[in-house]
Amino acid sequence: MSGLHILAFGAHADDVEIGMAGTIAKYTKQGYEVGICDLTEADLSSNGTIELRKEEAKAAARIMGVKTRLNLAMPDRGLYMKEEYIREIVKVIRTYKPKLVFAPYYEDRHPDHANCAKLVEEAIFSAGIRKYMPEVPPHRVESFYHYMINGFHKPNFCIDISEYVSQKVEALEAYESQFSTGSDGVKTPLTEGYVETVVAREKMFGKEVGVLYAEGFMSKKPVLLHADLIGGCK
């Protein structure tokens, strides 16, 4: 199959939406192919069920224009550095051949988010090694970036989502079981104005870069600009 332009990994369905739903909506609108891979079924979530979370994830994907969404059904709160997990992620990377890969940032209050980042980084490296899992052809990812979930970190670069912030909110609100308390739900950090907090963060990043709303990202290596510093073409 032809490769994806972007493949975003999350520990749980809704992680990717929190960090970069606006960016995904922006690029799918421009015709780029974007995929999402959730590592767990979030079966230990305080609210919702596995079946409901899957339906919510499908709805959010439709809102963002994502046609490819996978779930590897790894254990919730069990994302440790295991070879079997790395191999599963390598298979996904080699199958979908993404140009860019995104994962959560390492610094996050939820250990699964940080461990997801580490597993994906290991898998990206191994995916490019020809003799590692030789039954599947290798694939080298061009760039690896991190999005934010619970943190307010200083980003290395931002993407303008001013025209897509409403889609981001809509994608997040698709996870009704997580961001609102139903009759049988319990209060969690996600149900107490979490979506509003995320939007406020993107507004703050937007203000810092001179737009209405922006999503912030981190990169281990320098990012090459595709426009010069005074706004012209490279």
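Every residue, even glycine, has its Cβ placed from backbone N, Cα and C.
Long-range Cβ contacts of Asp15 (Zn(2+) binding site) within its own chain (separation 6+, distance under 8 Å): Asp38, Pro104, His113, Cys116, Ile149. Under the DSSP three-state reduction, Asp15 (Zn(2+) binding site) is assigned to helix. Residues or ranges marked as Zn(2+) binding site in Swiss-Prot (evidence: similarity to another entry): His12, Asp15, His113.
According to Swiss-Prot, the experimentally introduced change Asp14 to Ala is described as follows: 3000-fold decrease in activity.
Swiss-Prot gives this note for the published mutagenesis Arg53 to Ala: Loss of activity. Taking a C-beta cut-off of under 8 Å and a sequence gap of six or more, Arg53 (mutagenesis position) has these contacts in its own chain: His12, Ala13, Glu41, Ala42, Ser45, Tyr175, Ser177, Gln178.
DSSP assigns Arg53 (mutagenesis position) to a helix. Arg53 to Lys appears in Swiss-Prot as a mutagenesis experiment; the accompanying note says: Strong decrease in activity for GlcNAc-Mal. No activity with GlcNAc.
In Swiss-Prot, a mutagenesis experiment is listed as Arg109 to Lys, annotated with the note 6-fold decrease in kcat with GlcNAc-Mal. Within the same chain, residues at least 6 positions away in sequence whose Cβ sits under 8 Å from that of Arg109 (mutagenesis position) are Asn150, Gly151. Look at Arg109 (mutagenesis position): DSSP puts it in coil.
In sequence order, Ala11, Ile149, Asn150 make up the list of same-chain residues 6 or more apart from His110 (mutagenesis position) whose Cβ falls under 8 Å from its Cβ. Here Swiss-Prot describes His110 to Ala as a published mutagenesis experiment; the accompanying note says: 4-fold decrease in activity.
Long-range Cβ proximity for Asp14 (mutagenesis position), meaning a same-chain Cβ under 8 A and a gap of 6 or more residues, is found for Ala42, Glu56, Ala57, Ala60, Leu172, Tyr175, Gln178. All chains included, 28 other C-beta atoms sit within 10 angstroms of the C-beta of His12 (Zn(2+) binding site).
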